[in-house]
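Scroll down for the structure; my scribbles are underneath it.
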Amino acid sequence: MLFWTAFSMALSLRLALARSSIERGSTASDPQGDLLFLLDSSASVSHYEFSRVREFVGQLVATMSFGPGALRASLVHVGSQPHTEFTFDQYSSGQAIQDAIRVAPQRMGDTNTGLALAYAKEQLFAEEAGARPGVPKVLVWVTDGGSSDPVGPPMQELKDLGVTIFIVSTGRGNLLELLAAASAPAEKHLHFVDVDDLPIIARELRGSITDAMQPQQLHASEVLSSGFRLSWPPLLTADSGYYVLELVPSGKLATTRRQQLPGNATSWTWTDLDPDTDYEVSLLPESNVHLLRPQHVRVRTLQEEAGPERIVISHARPRSLRVSWAPALGPDSALGYHVQLGPLQGGSLERVEVPAGQNSTTVQGLTPCTTYLVTVTAAFRSGRQRALSAKACTASGARTRAPQSMRPEAGPREP
């Protein structure tokens, strides 16, 4: 009797441990990751605005959990040269981080955001800056909307490395540029708000940051028309097992793609996919040491990136032109359009931004009886652009010309 009692207890203990291992592999844990704040500290920001931004960032981190096994934070200033206020491993408590933010001085200088983003990329992955391998990376850029140098290429490099980008703009800025820079979807990762109203978005943004830091979820990012990036937490090590990734187009089991990855992998990018298609993705951890459940996510690729194919000029007046184009792309396909007019003989450029879903605009402030090169550029979430150009001439009098389909000067191009 004693033998069966001991055997029953041992069996119950083994079953309990197995259940515990499975549950530990599939339930949520505390957020863990490296959080970098990139603040516009240049002379384009007033001292009052900078003080309000500091208060806002302090409010964001107030209820977050910081420590070696939780979140870590760093602050980098945008100026003529990037400057680190504190590194990821400099402070281990939320209160110490708040105190450091509260006394951070404004650096002034030019707004070289592109330079600061390249610097931030190094900081996010440098162990000497306290960054940790294999944890989620989040960058929060607070800006007045302007930059003295390009931000698109360094932002894309960060996103290609799996960094989640949140942008808070307290000024007007370039809408299309900011939409392309932020992680998708834009409604979750991009905020336009007056500097005095920053506290209004603090709770929502804090929740979004925390969601991005959750380590237990397989998730997709950088979704394009031909592929997307998958990321997951470090569930295994190189010595404890491996992963199998499965990719199944909706309703097409026969075309399942599989990829085996080492146990220390935390990301993979699928390419050569079909546009506007649903894919079921499964991450299967294989290990003799840990019992971990598969993780699943559904991802839909974007529609194909097709730029304008025809430009129509109408209502040609001495100081204005109406520009139309086809096809018209909706918000699901493009971020929007740039319409630019420049005199062929040289002179100032006129530029208009048009939201996705519209395919015409009237450009004002032109010179009478002048030939212009009209360029319509479609901007996509991938950061790519496609453009088409045509010639147009303003009228010498007040007479309106009938619409004419213009022969393109150049085929669709990708700047």
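Using the three backbone atoms N, Cα and C, a Cβ is placed for every residue, glycine included.
Listed in Swiss-Prot:
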{"type": "DOMAIN", "residues": "34-209", "note": "domain 'VWFA'"}
{"type": "DOMAIN", "residues": "214-305", "note": "domain 'Fibronectin type-III 1'"}
{"type": "DOMAIN", "residues": "307-403", "note": "domain 'Fibronectin type-III 2'"}
{"type": "MUTAGEN", "residues": "CYS369 to Ser", "note": "No formation of homomultimers. No formation of homodimers; when associated with S-393"}
{"type": "MUTAGEN", "residues": "CYS393 to Ser", "note": "No formation of homomultimers. No formation of homodimers; when associated with S-369"}
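Every protein chain considered, the tally of other Cβ atoms within 10 Å of the Cβ of CYS393 (mutagenesis position) stands at 16.
Classification of CYS369 (mutagenesis position) by DSSP places it in coil, neither helical nor stranded. According to its DSSP assignment, CYS393 (mutagenesis position) is in a strand.
Under DSSP, residues within the domain 'Fibronectin type-III 2' (307-403) fall into helix, strand and coil as 0 helix, 52 strand, 45 coil.
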